[in-house]
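S.K.: Take a look at the following structure, please.
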Amino acid sequence: MSSVLMSKTVTPFLREHIPSIYAPIGKPGNQETARAENPNSKYCYRHHPDSKCRRAADKAKMVMIQSELDKLTSADQQAVTHVWSLFSAAPARHRDLMLQGILSQLCFPQLSFVSREVNEALKIDFISALPVELAQKVLCYLDTVSLTKAAQVSQRWRTLADSDAVWVRMCEQHVNRKCTKCGWGLPLLERKKLRNYTRQRQLAKGGPQGRVTELADSHDSQDRSVNQHGKRPAAEAEEEDPIKKRQCMAAAEASKAVTQPKTRSWKAVYRDRWQVSYNWKNSRYKLSVLKGHENGVTCLQLDDNILATGSYDTTIKIWNIETEECIRTLVGHTAGIRALQFDDSKLISGSLDHTIKVWNWHTGECLSTFAAHTDSVISVHFDGHLLASGSSDKTVKIFDFNSKETYCLKGHSDWVNSTHVDIKSRTVFSASDDTTIKLWDLDTRQVIRTYEGHVGHVQQVLILPPEYEPDEEVLNGASQDNQDAMSVSSGGSGSPSMSHAQIERAGSPGSHSSSHNLLPSSLPSGDEDVRHLYGSAFVADESRPLPPRYFMTGGLDSTMRLWDSATGRCLRTLFGHLEGVWSLAGDTIRVISGANDGMVKTWEPRSGKCDATYTGHCGPVTCVGLSDSLMASGSEDGTIRLHSFKPCRQ
């Protein structure tokens, strides 16, 4: 192309369009008119100088292009450069026209080359380009593996992927619950750390006599020498020596600096819990065997760093889990210990000597003894100011520590092996050798419902947390089975509906429930329907909390059963143990069971799947305990096996 021809064709084109490219300010007048007359007077979103999608030129590619261009003759270099200049200066409509013409002339190898180049050019960093709030919203949909990979892309991605706004959502979805999407559930550790901190503060304050009278929330209590405003009385402050006063202030500041909790990111919170959950899922644990009892271990309770065990040797031992040492032995019963429970200040035990004792487990002192039963005490459970005990005399005794009242609940025809008080709803669950479980109303002292289904002695009743919800397929399957049963019993009418009067009778005190006489699961959808199922006492007082909805039981028929306390339905039966189930423990994430076959099993409570089986005991496993990162089991072989799922660094 001659210079004359070039000046006649290329120069006018560039003269017309280049100013709008390098000075895209827009023409005066109406904005829409200016945009229509000057379509390239505004930057596109990709080439706008402020756009985060705009990438710097690829240095390697530019060097390669320059190298290839240098290989051409001067005329060819000028021609190629003019093509680039024309395309660069062309408006959007002209560019589209140029590209269509060029693409229509390309052969397949050239089309493949264009496809590869376009594929790379279309990739933009949309996370960095989006506003922070939208980018975090997008990242909230990723799982943990994808999030950790996203944090490795760039510093910008790492800042967004590690932000608290993303990981707090992840914690809400997994901590203290089972995620319905991925199946992972993470333990709630902070509550236990708070208790440990409270206990350490109590130990540092003074002797054990003062600790007995403190409540579980004693970390909120104030020093007696400090008034409501956090100040000492003026007279007392004036009497203090100035030097001593400065020393006290310095010590207080140092103590405050040490004890003040550090702020942690939500990602770190999630990581700590994920490590514990990973160890549970893969059965990675540290095993400790505690020996000290001279006979079989019958009961235990695990709480943070303290383990309490009872035995047929008539003693109760208090263990320090970290040091694996017995720090105290409680002696006073004259026969084997069958049940115990403790909190921060007291321990209550039930024995074969027909008595219940209240201990100060910090000192080993027996504070009081109750001789309310006429036979062996098999179970004890307290909640607040109420204590329930079950005995081989076939009765349940209720002790009210506030009113000093004691009364008896009669209805079982055999030993009462397990009791559980729910102080909010003022109800008690009891399990018996007569193969039934009963729900009692403490206001009327009558049976609300009797649950039938086990064919062997029922040894344990485990109340599931309020957050627990069974799988929908469990509810749907149970509902379908129940509807079929009702259709048959109604002469094939096919109508599963029940009248209001039937609901009243089904929820009345003393009613029986079994797998063949159940209420449809579609009924208790609202609070009013559920209240009718628990009887007239709950209907009359709408402010009264309802009893726990779901619970599990273990029996000597080698099965565990999941129950709906409102309908009386057995929702699921868990099989796996070869011999009778003696003990259960659980939380929102897992349930563990100990049986006469010497095995401990962990279960997923929603699906009913057995996650793992632990062996090692040389006798029946009579008791189990569970915390977020620990599992304890006691056996008639006289040992306690402690499984710690804490990360090694802890």
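Positions of Cβ are set from backbone N, Cα and C atoms, glycine also.
Quick paste of what Swiss-Prot says about this protein:
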DOMAIN    124-170  domain 'F-box'
MUTAGEN   L122 to D  Leads to constitutive sulfur system repression
MUTAGEN   I127 to D  Leads to constitutive sulfur system repression
MUTAGEN   L130 to D  Leads to constitutive sulfur system repression
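Just tell me what is around each of these and how deep it sits.
M.R.: Secondary structure by DSSP for the domain 'F-box' (124-170): 33 helix, 0 strand, 14 coil.
L122 (mutagenesis position) falls within neither a helix nor a strand when secondary structure is assigned with DSSP, and so counts as coil.
Within its own chain, I127 (mutagenesis position) has A135, V138, L139, A150, R156, W157, L160 as residues 6 or more apart in sequence whose C-beta sits under 8 angstroms from its own.
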S.K.: At a 10 A cut-off on CB-CB distances, which of the mutagenesis positions L122, L130 has the highest count?
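M.R.: Answer returned by the neighbour count: L130.
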S.K.: Rounded to the nearest angstrom, how far is the Cα of L122 (mutagenesis position) from the Cα of L130 (mutagenesis position)?
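M.R.: Counting only the Cα atoms, the answer is 16 Å.
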